[in-house]
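Student: Sharing a structure, written as structure tokens. Questions coming.
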Amino acid sequence: MTKKLHIKTWGCQMNEYDSSKMADLLDATHGYQLTDVAEEADVLLLNTCSIREKAQEKVFHQLGRWRLLKEKNPDLIIGVGGCVASQEGEHIRQRAHYVDIIFGPQTLHRLPEMINSVRGDRSPVVDISFPEIEKFDRLPEPRAEGPTAFVSIMEGCNKYCTYCVVPYTRGEEVSRPSDDILFEIAQLAAQGVREVNLLGQNVNAWRGENYDGTTGTFADLLRLVAAIDGIDRIRFTTSHPIEFTDDIIEVYRDTPELVSFLHLPVQSGSDRVLNLMGRTHTALEYKAIIRKLRAARPDIQISSDFIVGFPGETTDDFEKTMKLIADVNFDMSYSFIFSARPGTPAADMVDDVPEEEKKQRLYILQERINQQAMAWSRRMLGTTQRILVEGTSRKNIMELSGRTENNRVVNFEGTPEMIGKFVDVEITDVYPNSLRGKVVRTEDEMGLRVAETPESVIARTRKENELGVGFYQP
């Protein structure tokens, strides 16, 4: 009888990536098959996020539902991972004694041993340590699930913004070696992946070891990824302005594989608030980066993160944020009301902005961003956009859907063989969250050519050291 695994994931793209790796790992080691139905599962895993308000209570609310399943099936294994697990540790079991496994973002690779331990002597396991980059050495080979893929290039963050829990839950910055990253991407390209999204809490701080022992920069890595045959688009998230250096901007100037879209969090337009947040940059410095980017790539579109109602934020501070939004002309944003995260410096600040005022500021900010986003979309009306076709449309299974370079979802009529390929689409309608168009050119009509297959690149560039260990040498 097939053993089944159910994973519920909350939070960022890093968590989505981690959950996919958990599924691949437990399939390889235990033969667990994913199920969307928790009642069918032999193992339930909750991959948590501590960024949102009341994150801990949300976890225990979900665990309360799963407790009923465990009462019906005592052999059911329940595990809690992610950032809340890293923060709370053994405290989770004090409130939910039926939880069998507690693991952090850096110990998910040990899940097979944890499950074996629980199956063996029924003793609970808690492992929320930070074992450097070990987890990537223990994960199975990547499996493509469509033409796009996430690839983690680093873990953790050293910035210690006063509102953020990431350095405490994921540890400080650790970069994967470049050959590991490039080999994983080449394997994905061999399976039909055309677009990769490089992940990290602060990707532009990547300083990975190269095959010759030197230390690479993020700009170096972007160019190496762009050189992999079969990879036509590169995205990355998330970045910090303080390390968005000129060499990265130069990659936008000379590397067409890097898309004309950037998510660069700023959080506030007030230097006073930025200082309270520990952001180490000013609004003017942020705008200077954007000016350089648009000089290198005039059509680039920018999204950002904003926190409203941070302790001490005045009406004047908020107006400065609104001015920054207008000056930069952001395309979209992830914007939130401040809520204190336990254990962070901001949690000790006086939360002196009334709740109704926070809500009003958030509404004003989001309305302005939505207006700007719609204006950007209207400029695309009547233009021809190159779309990477990802699959069927969520709105209509008889239609296809894909994304433009600037991250717009486009729905259109097409045929199944277009999935995983590029098509040129004329934009005919504009909606708040998507565009609509008609195909004017298929990939076969574009004259695109792959000079060398990903399989041959892997075979040609694979080397072995004196111990017989293979590595990828560009």
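Cβ atoms are placed via backbone N, Cα and C, with glycine included.
Sequence unchanged from the original; the noted substitutions are absent.
Keep in mind that this is a model prediction, so the values were computed, not measured.
Residues or ranges marked as [4Fe-4S] cluster 1 binding site by Swiss-Prot on the basis of sequence analysis: Cys12, Cys49, Cys83. Annotation source Swiss-Prot lists [4Fe-4S] cluster 2 binding site at Cys157, Cys161, Cys164, citing sequence analysis. Swiss-Prot lists 3-120 with the feature domain 'MTTase N-terminal', giving sequence analysis as the kind of evidence. The feature domain 'Radical SAM core' is assigned by Swiss-Prot to 143-375. Annotation of the mutagenesis experiment Gly79 to Asp in Swiss-Prot: Loss of activity. What Swiss-Prot says about the mutagenesis result for Cys83 to Tyr is this: Loss of activity. Here the residue is the original one, but Swiss-Prot notes a mutagenesis experiment at this spot, Arg233 to His: Loss of activity at elevated temperature.
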Student: Summarise the domain 'MTTase N-terminal' (3-120) as counts of helix, strand and coil residues per DSSP.
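Tutor: Per DSSP, the residues of the domain 'MTTase N-terminal' (3-120) fall into 64 helix, 22 strand, 32 coil.
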Student: Quick one: which of these recorded positions, Gly79, Cys157, Cys161, Arg233, have their CA within 10 A of Cys49 ([4Fe-4S] cluster 1 binding site)?
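Tutor: So the list is empty; none.
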Student: Please identify, among the recorded positions Cys161, Cys164, Arg233, the one with the smallest Cα-Cα distance to Cys83 (mutagenesis position).
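Tutor: With Cα distances computed to Cys83 (mutagenesis position), the winner among Cys161, Cys164, Arg233 is Cys164.
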Student: Between the Cα atoms of Gly79 (mutagenesis position) and Cys157 ([4Fe-4S] cluster 2 binding site), what distance do you get, rounded to the nearest Å?
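Tutor: Their Cα atoms are separated by 25 Å.
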Student: Compile a sequence-ordered list of residues in the same chain as Arg233 (mutagenesis position), six or more apart from it, whose Cβ lies below 8 A from its Cβ; state 'none' when nothing qualifies.
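Tutor: Arg194, Glu195, Val196, Glu257, Val259, Leu388, Glu405 - these are the non-local Cβ neighbours of Arg233 (mutagenesis position), listed in sequence order.
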Student: How many Å lie between the Cα of Cys161 ([4Fe-4S] cluster 2 binding site) and the Cα of Cys12 ([4Fe-4S] cluster 1 binding site)?
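Tutor: Cys12 ([4Fe-4S] cluster 1 binding site) has its Cα 17 Å from the Cα of Cys161 ([4Fe-4S] cluster 2 binding site).
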Student: About how far apart, in whole Å, are the alpha carbons (Cα) of Cys12 ([4Fe-4S] cluster 1 binding site) and Cys157 ([4Fe-4S] cluster 2 binding site)?
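Tutor: So the Cα of Cys157 ([4Fe-4S] cluster 2 binding site) lies 15 Å away from that of Cys12 ([4Fe-4S] cluster 1 binding site).
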Student: Which is it, of Cys12, Cys164: the one of these binding-site residues whose Cβ has the most other Cβ atoms within 10 Å?
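Tutor: Neighbour-count leader: Cys164.
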Student: CB neighbours of Cys161 ([4Fe-4S] cluster 2 binding site) within 10 A?
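Tutor: Cβ-Cβ neighbours of Cys161 ([4Fe-4S] cluster 2 binding site) within 10 Å number 21.
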Student: Restricting to the domain 'Radical SAM core' (143-375), what is the model's mean pLDDT?
Tutor: 95
Student: Let me spell it out: for each of the binding-site residues (Cys49, Cys157), count the other Cβ atoms within 10 Å of that residue's Cβ, using every protein chain shown. Which one has the most?
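Tutor: For the binding-site residues Cys49, Cys157, the Cβ with the most other Cβ atoms within 10 Å is Cys157.
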Student: When DSSP is mapped onto helix/strand/coil, what comes out for Cys164 ([4Fe-4S] cluster 2 binding site)?
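Tutor: Coil, per DSSP.
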Student: What other residues of the same chain, not counting Cys157, Cys161, Cys164, have a CB atom within 8 A of the CB centroid of the [4Fe-4S] cluster 2 site?
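Tutor: Those within range, site residues removed, are Lys159, Tyr160, Tyr163, Val165, Val166, Pro167, Gln201, Gly278.
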